[in-house]
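Right, one structure below, let's go through it.
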Amino acid sequence: MAWPGPLLLKDRKGRAYLVFPKEGGVFHHHKGSVPHEALLEAGPGGVVRTHLGEELSVHRPTLEEYLLHMKRSATPTYPKDASAMVTLLDLAPGMRVLEAGTGSGGLTLFLARAVGEKGLVESYEARPHHLAQAERNVRAFWQVENVRFHLGKLEEAELEEAAYDGVALDLMEPWKVLEKAALALKPDRFLVAYLPNITQVLELVRAAEAHPFRLERVLEVGWREWEVRLPVAHPRFQQVGHTAFLVALRRWKAS
């Protein structure tokens, strides 16, 4: 029996569960259990029932769903921010992108899918346990071999000059890597940083003035979901609040 990658199960209340099917495995729900073989037989888009009769729908997880439910060793980059970073970086298939601060690998997956099988993501993480978890997360969801993981700090890495089409940073002190990023980034391409607080934003923008970078924009990404139960519609009571600021810098040719 060929075992697929991760599957997402949803119960009648919309609660989601990420499952990695394996031979002899069993999924346990508070309203019963179901063997992994049954999930494979139902397949994505199908339905299974636990031994107590609870109905569960079976799905292939989207990238957003996978990021929200995968195991995490660090605070995740939310899907709304990761997709915005890909847009700000202006990535396309075949490009080469540099990432620092791999974390749990969520942003890495967005970058890898954006550059495609002919592109390349070079991801640096200084903490071994974060890097190990990130590599497991990425390999479980994304079978395309277009990500290289590196243990270490970006500022200490040996990089080719003007070899990258984009730089994505999720670091507490991204200003420390600006010199290295400027060396590696192609002219007229973008560096995008993910920063939780505005003090970090100000520090980064101030530091960028000493390097061949120009500030393009600073933004927050909103995400407002609605509850629609005919004939009633209203915003959901639980909303995603502030997650981070995104800072986009454009690399200029050094004068």
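Any Cβ shown, glycine's included, is placed from N, Cα and C.
Heads up, this one's the original sequence, none of the swaps are in it.
According to Swiss-Prot, the S-adenosyl-L-methionine binding site annotation covers S104, G105, G106, L107, E125, H130, E155, D170. Under a cutoff of 8 A between CB atoms, and with a sequence separation of 6+ in the same chain, the neighbours of G106 (S-adenosyl-L-methionine binding site) are L67, M70, R72, P76, T77, P79, A82, N137.
Experimental mutagenesis at this site is recorded by Swiss-Prot as Y78 to A, annotated: 20-fold decrease in catalytic efficiency. No change in Km for S-adenosyl-L-methionine. Under the DSSP three-state reduction, Y78 (mutagenesis position) is assigned to coil, being neither helix nor strand.
Listed in Swiss-Prot as a mutagenesis experiment, D170 to A is described as follows: 300-fold decrease in catalytic efficiency. Increase in Km for S-adenosyl-L-methionine. Summarising the environment of D170 (mutagenesis position), the number of other Cβ atoms within 10 Å of its Cβ, over all protein chains shown, is 27. Taken residue by residue with DSSP, D170 (mutagenesis position) is part of neither helix nor strand, so it is coil.
Recorded in Swiss-Prot as a mutagenesis result, Y194 to A carries the remark: 3-fold decrease in catalytic efficiency. Increase in Km for S-adenosyl-L-methionine. Y194 (mutagenesis position): 24 other CB atoms within 10 A of its CB, across all protein chains.
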Y194 (mutagenesis position) as reference: those recorded positions from S104, E125, H130, E155, D170 with C-alpha within 10 Å of it: D170
With Cβ-Cβ distance below 8 Å and at least 6 positions apart along the chain, what are the contacts of Y78 (mutagenesis position)? List them in sequence order. L67, W223, V240, T243, A244
Determine, to the nearest whole angstrom, how far the Cα atom of S104 (S-adenosyl-L-methionine binding site) is from the Cα atom of D170 (mutagenesis position). 11
Can you give me the same-chain residues 6 or more apart in sequence from H130 (S-adenosyl-L-methionine binding site) with a CB-CB distance under 8 Å? S73, A74, T102, G103, S104
